[in-house]
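To start, the structure itself, in structure tokens.
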Amino acid sequence: MGSLPTNNLESISLCSQNPLDPDEFRRQGHMIIDFLADYYKNVEKYPVRSQVEPGYLKKRLPESAPYNPESIETILEDVTNDIIPGLTHWQSPNYFAYFPSSGSIAGFLGEMLSTGFNVVGFNWMSSPAATELESIVMNWLGQMLTLPKSFLFSSDGSSGGGGVLQGTTCEAILCTLTAARDKMLNKIGRENINKLVVYASDQTHCALQKAAQIAGINPKNVRAIKTSKATNFGLSPNSLQSAILADIESGLVPLFLCATVGTTSSTAVDPIGPLCAVAKLYGIWVHIDAAYAGSACICPEFRHFIDGVEDADSFSLNAHKWFFTTLDCCCLWVKDSDSLVKALSTSPEYLKNKATESKQVIDYKDWQIALSRRFRSMKLWLVLRSYGVANLRTFLRSHVKMAKHFQGLIGMDNRFEIVVPRTFAMVCFRLKPTAIFKQKIVDNDYIEDQTNEVNVKLLESVNASGKIYMTHAVVGGVYMIRFAVGATLTEERHVTGAWKVVQEHTDAILGA
């Protein structure tokens, strides 16, 4: 039982080389580096958005895995011919969609080191360097953001706070919501979970809805509080307080507020300080989601957007968005790490060890959902060391400058308007009704619907060209085109060229 047949030596003869042979690793590794270097050199020439149809790859690849080994040369040929056509090129300098996934040499090489070591750092003992480097780089980045010391690790352990690298914002919100949930249920009884209420704005990322669902929050108790143009779609503290008071009146228990610095739709900023002041009156856990815009806050001129963070309970940003660190790398800081650990810890016999029992080390398995974890801190460490604070600020400012340039180009064409104020490096614009309807415009739903339809048509036309790629959002009933600068290879000439593409397609649609 469980033994290999003695008369079948096929598996031994087919692949005599060890899968981790150092010389072969060096040979193939150089080929991959050269392949990717050529890709980055030529990525500008590809259609930015993939032009394939659903199911294209199934028609190109075999129905089953190969029985015999294939060479890396053959595999890379297939990557070129079959995989690259199906990629949307997030590293293209003409990529302006969603939010950036900015890469860098340091981030890529850090990922190589992390993957090469292939350690599983669930606790300190399993790889001390992985744990300790993570706590160090989280303090470094926290200091760059001038986060209060209550969010950082202290040498004497007095602060109670600290940072951890999660995969995504979804995970960060789920972990903090779970900690807040258990902390509250320990006070009011676990049978009252259906009374817990979560608050956010109608602009908050859908990650909160997913986290609440997983954490067992009653879907009816997730409040997406309406925002308006009057506050640039930021969450009003008065609206928050009204919602809280209504829930208390109904016998519900306010639990958690997710405030956002740089919403996905329009980069709106919720007023952290005033919102925290309201939340603290009712014992609500406040999480600050700065997934996109948090990176910019290492620049002094943007730091004010997170003023008031000292009164929050947790704060997160995605280094894989706008901080030149490859996916995935979400940085989460908490003030009360004990609440996080109590909600998420497990201690099976096979993981017990003297280091953990000494209480002198961090076991990051207890700061996240999963047990296993990657050596994410390696790539962030390389990014911080390879570029330094000064250069990272310069990179971020260059993207903001290019967004301002694009905004200026829009301002010179009276057919267009900026829908919401530009705050960081994203511009939200649209064709104006007056450019579409020659007669005098009156405010009515028909005109707005038709304007939205023409803007939909414009964006689809631009993206189908493959020259640039942008995405859209709808705020306050207005369909707008989002132009997000942040790809590492983007230069001002690409921004200028993108505007020319928009104008050309506008001319074609309007018959100019």
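Cβ coordinates are placed from backbone N, Cα and C, and glycine is handled just like the others.
Cβ neighbours within 10 Å of PRO100 (L-tyrosine binding site), excluding its own Cβ and spanning all shown chains: 26. DSSP assigns PRO100 (L-tyrosine binding site) to coil in the three-state reduction, placing it in neither a helix nor a strand. As annotated by Swiss-Prot, L-tyrosine binding site applies to PRO100, HIS205, HIS320, TYR350.
Listed in Swiss-Prot is the mutagenesis experiment SER101 to Ala, annotated as follows: No effect on catalytic activity.
In the three-state DSSP classification, CYS170 (mutagenesis position) falls within a helix. Quoted from Swiss-Prot, the note attached to the mutagenesis of CYS170 to Ser states: No effect on catalytic activity.
Around the Cβ of HIS205 (mutagenesis position), the number of neighbouring Cβ atoms within 10 Å comes to 20. HIS205 (mutagenesis position) falls outside any helix or strand according to DSSP and counts as coil. Per Swiss-Prot, mutagenesis HIS205 to Asn is noted as: Acquires the capacity to produce 4-hydroxyphenylacetaldehyde from L-tyrosine.
Among the mutagenesis results in Swiss-Prot, ASN318 to Ser has the note: No effect on catalytic activity. The residue drawn here is the original one. Within 10 Å of the C-beta of ASN318 (mutagenesis position) there are 26 other C-beta atoms, taking all protein chains into account.
Under its mutagenesis entries, Swiss-Prot includes TYR350 to Phe with the note: Acquires the capacity to produce 4-hydroxyphenylacetaldehyde from L-tyrosine. In the three-state DSSP assignment, the secondary structure recorded for TYR350 (mutagenesis position) is helix.
Mapped onto three states, the DSSP output places SER372 (mutagenesis position) in coil. Here the residue is the original one, but Swiss-Prot notes a mutagenesis experiment at this spot, SER372 to Gly: Acquires the capacity to produce 5-hydroxytryptamine from 5-hydroxytryptophan.
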Least surrounded among the mutagenesis positions, given as SER101, SER372, when other CB atoms within 10 Å are counted: SER372
Distance [Cα-Cα, Å, rounded] between SER101 (mutagenesis position) and HIS320 (L-tyrosine binding site): 6
HIS205 (mutagenesis position) as reference: those recorded positions from PRO100, CYS170, ASN318, TYR350, SER372 with C-alpha within 10 Å of it: CYS170
Site extent for L-tyrosine, whole Å (max Cα pair distance, PRO100, HIS205, HIS320, TYR350): 41
Nearest-integer angstrom distance between the alpha carbons (Cα) of PRO100 (L-tyrosine binding site) and TYR350 (mutagenesis position): 41
